[in-house]
Each structure stands twice: as C-alpha cells, then as structure tokens.
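Copied over from Swiss-Prot, here are the features:
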VARIANT   Ser338 to Phe  In PAA-R mutant; phosphonoacetate-resistant
VARIANT   Gly372 to Asp  In PAA-R, NG26 and PAArVg mutants; phosphonoacetate-resistant
VARIANT   Gly392 to Asp  In NG26 mutant; temperature-sensitivity
VARIANT   Glu611 to Lys  In ts42 mutant; temperature-sensitivity
Amino acid sequence: MDVRCINWFESHGENRFLYLKSRCRNGETVFIRFPHYFYYVVTDEIYQSLSPPPFNARPLGKMRTIDIDETISYNLDIKDRKCSVADMWLIEEPKKRSIQNATMDEFLNISWFYISNGISPDGCYSLDEQYLTKINNGCYHCDDPRNCFAKKIPRFDIPRSYLFLDIECHFDKKFPSVFINPISHTSYCYIDLSGKRLLFTLINEEMLTEQEIQEAVDRGCLRIQSLMEMDYERELVLCSEIVLLRIAKQLLELTFDYVVTFNGHNFDLRYITNRLELLTGEKIIFRSPDKKEAVYLCIYERNQSSHKGVGGMANTTFHVNNNNGTIFFDLYSFIQKSEKLDSYKLDSISKNAFSCMGKVLNRGVREMTFIGDDTTDAKGKAAAFAKVLTTGNYVTVDEDIICKVIRKDIWENGFKVVLLCPTLPNDTYKLSFGKDDVDLAQMYKDYNLNIALDMARYCIHDACLCQYLWEYYGVETKTDAGASTYVLPQSMVFEYRASTVIKGPLLKLLLETKTILVRSETKQKFPYEGGKVFAPKQKMFSNNVLIFDYNSLYPNVCIFGNLSPETLVGVVVSTNRLEEEINNQLLLQKYPPPRYITVHCEPRLPNLISEIAIFDRSIEGTIPRLLRTFLAERARYKKMLKQATSSTEKAIYDSMQYTYKIVANSVYGLMGFRNSALYSYASAKSCTSIGRRMILYLESVLNGAELSNGMLRFANPLSNPFYMDDRDINPIVKTSLPIDYRFRFRSVYGDTDSVFTEIDSQDVDKSIEIAKELERLINNRVLFNNFKIEFEAVYKNLIMQSKKKYTTMKYSASSNSKSVPERINKGTSETRRDVSKFHKNMIKTYKTRLSEMLSEGRMNSNQVCIDILRSLETDLRSEFDSRSSPLELFMLSRMHHSNYKSADNPNMYLVTEYNKNNPETIELGERYYFAYICPANVPWTKKLVNIKTYETIIDRSFKLGSDQRIFYEVYFKRLTSEIVNLLDNKVLCISFFERMFGSKPTFYEA
C-alpha cells in the first residue's frame, strides 16, 4: 500500500492515540492509528534500576553529554567544559511517569515519535501491511511504525478536498448577537477529491415575504424544506434557518482535508455552532477514524499575555477541537503572522494580493472599459486577477476609486471589464480588489429579495476569496514544507512560535551527532547591543545609491564563528585596564586563530570594562549545523524561484525561501531568548558583535572607493577584521568594466546587514552594470569564508528622513532604465494607520515633487527648500480658507484598550463619554475613528495646547455642524514636521515652522 502522509492528529480520550491521515495513489483516504507515548531519555544505569520496568525501551547508543553553562573568568585559567559519555535509552510510556534524572525532556512527544521511527511527517511510504490491523473500512491500527514505514518512496501527487465558507448575519447595531440575529446567508466553495468545484449559497427564507420567496423561485432559485432535498449543484437555495444550519452541520462533519475560513474560528464557525444549538439543541459532532471517540465542535481560546500586541492587548488565538483529521484553517490568523500590512481586513488583504495594471480600452458616460493580460503587467498577474474577477462585484481603480462591475469577459490569461466609473484621463491604471462599496447595516435595514440576492453575490465572493488567498499564499506547500522542516504534524505547523518549532530539527540533529546538551545553572539574561545602524550622511540624493545586502548575515556569522553553547570555551572579563591589557596579550597565544575566534563584546555588568568570548572552531557546533540545513533549503527554493515562469509559482517559491530565511534568522533570536532550548547569551551577543564588525568592514572598503581605467581602488586594504589570513589585501583590483568608466563611491547609510553606497552617476543602466561587477569583486576579493553579499537594487532620488525611514524609486538588480521603478516607503507615514489620508496624500505629493527636483538637478538644496516651503504654505493656507476637503480625509483610528498607566487617561475618558450617550458602544479591542474638531469661528491657531480635548469620535451618524470646523492646524503641524525633516536647510525650516506654528520643529535623530 503506497501512501502519502497529509495530516497527523491526536485523540485525547481515556485511551490516547495518534492518527495519520494518508492518501493512496488512487485517491483513497486511509487512516492509521498508533499508540500514544510519552518519551524519556535516561542513562543505562537509570534504565536498569527502573521499577516497574519501562513499557518500551530503545537503545540510543553512546551519547556525549555536554554541560553548556557559560564559564565566566577574570583570567585565562578557564576550566574545561564538563563532558561525559554514557549508553542512553529512549523510554516509551503510555502514561506520564516521574523518572529522576531524565534528560532531553524539553522536546515534544510527537517529534520523538517521528524521529525514533524514521518517519517524515509529509513523506510517501510503501507500507508493509503485515504490521497493520484493520479496524474498519479505511482505518488500521499499527503497533510497529518503524517497520511498517521502513520503505520510503519518491513523492507522488495526490488530490485534496476543501471547504471554503463565509456567512452573513443580520444585525441592527454594529455587531450581530447569536441570541437575536439570524444568519441570512451561508456560502460555500466545495472542492472534492475529483477536483470538482461547487459554488452554492443558502439564503434564509424567513427574512423574506412569501411573495418574495415565490418571485425568487420564479427567477431560478431552489426552495427546499429539509436537508434531504438539498441539491449542491444549484447556486442559490432558499430554506429556513434551521435547514441552513443543518446543512452547515452536515458539511462540517465531513472529513475534508481542509476547512478554510477568514476569521472563522472567532466568528463564522462559532456563530454557526452556537446558533444551531440555540435553535435545535443539536451540536456539530466529530468522530475519530476508529469511531471510538466523539467530540463536539468547540472553539477554545489561547491567550498569550506574554506576547502583547498593539495597545497592550493580549495575543489571543482561536482553535477548533476536532478529531477527524480535517485541518480547520483560519486565513486571518495565518496572514497576521506572515504579513506586515496596514490592515488585516479581508478587503485590505485581497487588495494587497490581487492587483494588476489594466489598460483603458474605452471611455463611456460614467463607465470605463479596462483590459488586462500578459502585455499590461507581469506574466500571471492578469490571470490571477481574472480568476478573482469571476466572482468579484467591485474593483478598486488607482488605489481608492471603488467601482461596481457592470460586465466582465474572462479568458485564460486575461480579462475585459466594464466598470461604473468616473472618466479618468490616463491610459493605464492599477486595478485591485478592495472594499465593496456597500453598507451592510443599511442593506439589512432595507432588506428585500433584490438585496438578498446581491448579498448572496458578496457572500460567495468572500468564500471564493478564501480559496484565492489560500492559493496565493501557497498555504498547502508551506504546510507540507513546515511539517518536514519542523518535524511537526501539518495541523500544528502554524500553531507554535519559533522557540517551539525549532525543537524538532534540533532534536533530529542532536540524535544524529549523539549529543545531549544540559545545564545545571539557572539561565541568566543580560541586555546586549543589536545591529549597527549608520546615521544618514544627508537627506536628499540626486545621484544613484547602490544597495548591497549580506546574504543571511546572522546565520552566516554563527557558521563562521562556530557560535554554539557547547563550542564556547569561556568568557574572559576585566574590571580594570591593566587586567584587560594582560588578558588581550595572552589570549591570542593560548587561543590562536583560526582554530579559535575571540569576540570583543560590550560588558554585561557596569563594573566590567571589557568582555571577550572565545569559541572553538575545530568541530562544527549544533547551531551552525542547524543553520546549514536551513540555508541549504533556502538556496534550493531560491533556485526554483529563478526557474519559475508564472507569478503564482514565483509567489510560492519566494514565500518558501523567505520562510527558511526567517527560520534561519530566528535562530539568532532564540540564542538570546531565555526559554529557548538554544539559549546562549554569549553566542547571541557575539553574533551581533561580529555582524557589526562585518558591516563596518564593508563600509570601510567602499566609502571612498574609485573606479578608473578598468581598475577599482577600494578605500582600505582588504584585511580580515578578525585575524590575519593568507588572502591578498591589495585594495587595487582589476575589473571587467570599460576603461573609460570613472566613478567615485561614498557610503551614505547602512542598517544591520545592508550598505547604501552612492555612485556619482544618475544613469540607471550604468549603475546596475557597475553594481553587479562590484558584487562579484566584493564576494571574490573583499569577503572571506562563507560571507557573501548581494546587489539588491539601485535607489533613485533617495530621500532619507532619518534612520530606518526613507522614500525612493527602486530599480531591482534584474531591471533596467526602461523598467517601471517601484516606489518604496520604508518606515514613513504612508505605511502607518495612525496618519490621516490628508497627511498621506500631501506627503506623497511633496515626496514626488522632491524626486522630480532631484532628477532635474537644476536646483541646489537651498533652492529646493525654499520652493518646497513656499508651495507648502500656499497649499495649507488655501485648504484652511476653502475648507473643501471632506472630513474622511482627516479621520484617524485608534484601538480602544484599558492598558493605560493612568486611570483617567484622556483616550479612555473619550470612549467612556461616547459610550454613555450612544447605543452602539465601542468595545475593548475595537478600533474607532476620531478627528480633531473645533468651533468654526476659531482663527488660525499657532500655539496648539490641550489638543486631546478637541478629539471627537466619528461614527456613521456624525455630521460636521455649521458651527464646527476641522482643527486643521493639528494636521498641518504634523505634516509640516515630516516635510521639514526631508529638507537639508535647518535654518530655513525652523524659521518657516516658527512663523506658521509659533514653535521650533522636532528634527528626527540622525
């Protein structure tokens, strides 16, 4: 029997079992049940003394136990690390057992199961059926997984089944209550193992009149009275709410591979199950494959108060307790963890994921026709957009113009769509799927058959969006890759944090190397310095800036220095200069490079003046070995990414290589995380110290480098910053560039693993050509061992606001001067939620104007400053006098929480007062909108005081009175504060700011 593993799960009844859900080549699903064990590792001496004897025991052979406590010394008399070798046993017990001196107890039982039996969680196997006992059709028991799964076979493809769903609930306030608000619609996208896709929506007929029901039937809707009458081939079905809920129960109890929702764990599934129990007394029941255990669908919450989010709110995750092998997957929580977005609402996520450039085909009266294909955008973008368009009802044009779809024509690689849209002047526009221009509260207020049918279209679109997002993010691929890498069940891959997922590969490595790492002392945590961030040399750059990144800097630092708790020889500290000098002189004699590396770190305690960590590089440590595995996997996916042809493949492979990059980089974080199995304070501290020296080394050879006559003269000798080696340190290097090229280089900024190098040229093509040659020369001549850099991009018209804040036009390494550059806003107001649309629009306008001035090169920095400030004053005065912009441009949002130091915090007072006077109260954890409003007769106010008192909550019913105005000065001051930080002339900026607002501006730290 050939099977592919697709999920593992446990039953938690009186008799605990582990189950495998697998699929054969013919598409048949097979469940295999295994005994559940708790695992303990003990020495042979302890094993022999156990009474009663262990239930099962396996020899692990001779293993080396290493004490990884850090040795701190004031001289070079460092004691050798404690180390012993003994025969070890792995004990399996069906119930928890207290065993003295057991080791390796920090690892998960499920990881022990996989590794001890040689099973890959996502592997393909030819099962030896003599080790299988049939329980029922499609379910077997196995007591000997090692022999049963002994024959691993090449991976083969299998079909999967899915249920994507969404619901709509009636509400008269802001949020439905399960006790009073019925479900009006449930929509499903059902994909079975044959690949057949069914789309259907159930409409609650109890919210319609009998006349409307008859009209719906006349229009082609199916009306049913019971579950037995359901026809899943019909797109629209009318039924009572009880029938609607019983159909949901029937579908959810099926054993799909995946049931996928968007925030469904917290809302949709919870609402369905609670409403079902309320109206019928029935519950959704899951049964284990052996039919021995039944559990009710229940949503349980996991509150991680140690990981608090924005506003002090605890990070709460929601989980479905099922035992039938189905993976209930919540896209909302997955995307929150994997993407950094301004908003995690479904419309914002789909807008980010599904967009393409469309060409204007025709302009009509209040309508426009767009076409999209492989000629209007990158290959695959239009095809992905067209797929979503099949159920889409609204399209967002140019970021914020929401247009209703009138007609659409879709083919394999493109589309044509007619939109209800104001006439727009350009020939091409960005089209995306954002927010539908509908008000659900108003729709329920005016509810009738036509509205019910409209809502059915919105509901099925949201259900299908779950499928489109599932495919866009490559969740299935990531799940299988994660299961294999982390040695975890597919259902648990995204449940744990980095400190837990790392345990599987770590355990695997320790068993391969026959190593046990133990501590006898309490882990101590001290602060340490992070990565090096350079101060920007200036604000605006008319010349091009080349961006070079170290490839996986921290992982490669760990590999280079062999940083690991067991390779740490010791830490030498000094309390006075004489002691430090003596230690420094003797260190290199006793611990000579390259076998040893000595890392100078900042002292951990105030009474120390120096601290040096010493690592032995002769035998590769646990952490470097682990990192090599992750980096090899990342390299494999990067190679697949380069060979990929479609945008979908590229997205999946790019996300996979990025996942391995994140996992590899997380190892550094785990070295400094006290609760991690990899905790090693000296290693984490040494990692950042070496990283800082590497970025300073690269900056030192590039800052002042010159290119002429085909030769590149680096600014400093190419000396290894850690120890002398046999490399050629001559800074003059021959290039393959034309001999007439003459350019100078200047380092202008750097951050942790990247260096920004200005070249005295504005030619994009030449800059890219030179940067690629620089990349080759740096990797071949400047860097050493496993360190490599990569030329990432040319930044044109770079505007540096401060450290980690900049705006630029980015030309990637694979582009040329004819390519459309990407606008990058790093850490700036355009990417923040707590900034008004007015601010974002204005700052975008002024940055664009600055970029154009830099490109033209006709003005010096003083002239640019004068021109920008003069224009800004005109714009602000004009807006203040006309007061023409709508209120929505000035709205801000904030999360309501109670984690304030002061009990009378003005934010809390604002919401409390609002809730007293409004039936729709603002709940804890909810975002609300507010604006600064003042009396209309207040003149331009220079000095702003007590601005919190002008905050007004903006809800759906708010209208700006004739005696009120927007308190523009608050917004203008914030905008001007950001703009003056873009300009180089501080004197002019201060003078302007004082004249407009009566105070000096705050300049960002360099």
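Quick reminder: no glycine exception, Cβ is built from N, Cα and C everywhere.
Glu611 (variant position) falls within a strand when secondary structure is assigned with DSSP. Counting neighbouring Cβ atoms within 10 Å of each of the variant positions (Ser338, Gly372, Gly392, Glu611), the lowest count belongs to Ser338. Distance noted between the C-alpha atoms of Glu611 (variant position) and Ser338 (variant position) is 37 Å.
The distance from the Cα of Ser338 (variant position) to the Cα of Gly392 (variant position) comes to 25 Å. Each residue contributes its Cα atom, and for Gly372 (variant position) and Gly392 (variant position) those atoms are 15 Å apart. DSSP assigns Ser338 (variant position) to a helix in the three-state reduction.
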